[in-house]
Amino acid sequence: MKLPIIFLTLLIFVSSCTSTLINGSSDEERTYSFSPTTSPFDPRSLNQELKIGRIGYCFDCARACMRRGKYIRTCSFERKLCRCSISDIK
């Protein structure tokens, strides 16, 4: 009778320790720290952020107008409106 009780007690103790260790290791993996020395400035990540916002949208609008040889006339990020001028670039 003593052997099953000791075995179950030991099993509960081991299972609680392993769950604690697993939770501790997964918390370490989820921790993110930003330090300029360990992760230097990346201009490509900044470029991705700008493409999402207003500056990026109007920049793409201006590039599209320049490819057509026109000036940018209107850029509205809220309405997603990009208009080029009628006259060509001289």
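Just so it is clear, glycine is given a Cβ too, placed from its N, Cα and C backbone atoms.
Heads up, this one's the original sequence, none of the swaps are in it.
The mutagenesis experiment R67 to G is recorded by Swiss-Prot, whose note states: Compromised interaction with PRK6; when associated with G-68 and G-70. A helical conformation is recorded for R67 (mutagenesis position) in the three-state DSSP classification. Annotation for R67 (mutagenesis position): no same-chain Cβ neighbours under 8 Å separated by at least 6 residues are found.
Experimental mutagenesis at this site is recorded by Swiss-Prot as R68 to G, annotated: Compromised interaction with PRK6; when associated with G-67 and G-70.
What Swiss-Prot notes for the published mutagenesis of R68 to A is this: Reduced interaction with PRK6. Normal pollen tube attraction.
Quoted from Swiss-Prot for the published mutagenesis K70 to G: Compromised interaction with PRK6; when associated with G-67 and G-68. Annotation for K70 (mutagenesis position): same-chain Cβ neighbours under 8 Å, separated by at least 6 residues, are C84, S85, I86, S87, D88, I89.
Proximity of R73 (mutagenesis position) to non-local residues of its own chain (separation of 6 or more, Cβ distance below 8 Å) is seen for C65, R83, C84, S85, given in sequence order. Secondary structure at R73 (mutagenesis position), as computed by DSSP, is strand. What Swiss-Prot notes for the published mutagenesis of R73 to A is this: Reduced interaction with PRK6. Normal pollen tube attraction.
Of all Cβ atoms in the protein chains displayed, 8 besides its own lie within 10 Å of the Cβ of R79 (mutagenesis position). Swiss-Prot lists R79 to A among its mutagenesis entries, and the accompanying note reads: Reduced interaction with PRK6. Normal pollen tube attraction.
Under the heading of mutagenesis, Swiss-Prot lists R83 to A and annotates it as follows: Compromised interaction with PRK6. Reduced pollen tube attraction. DSSP classifies R83 (mutagenesis position) as strand under the three-state reduction.
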Rounded to the nearest Å - Cα separation of R68 (mutagenesis position) and R79 (mutagenesis position): 22
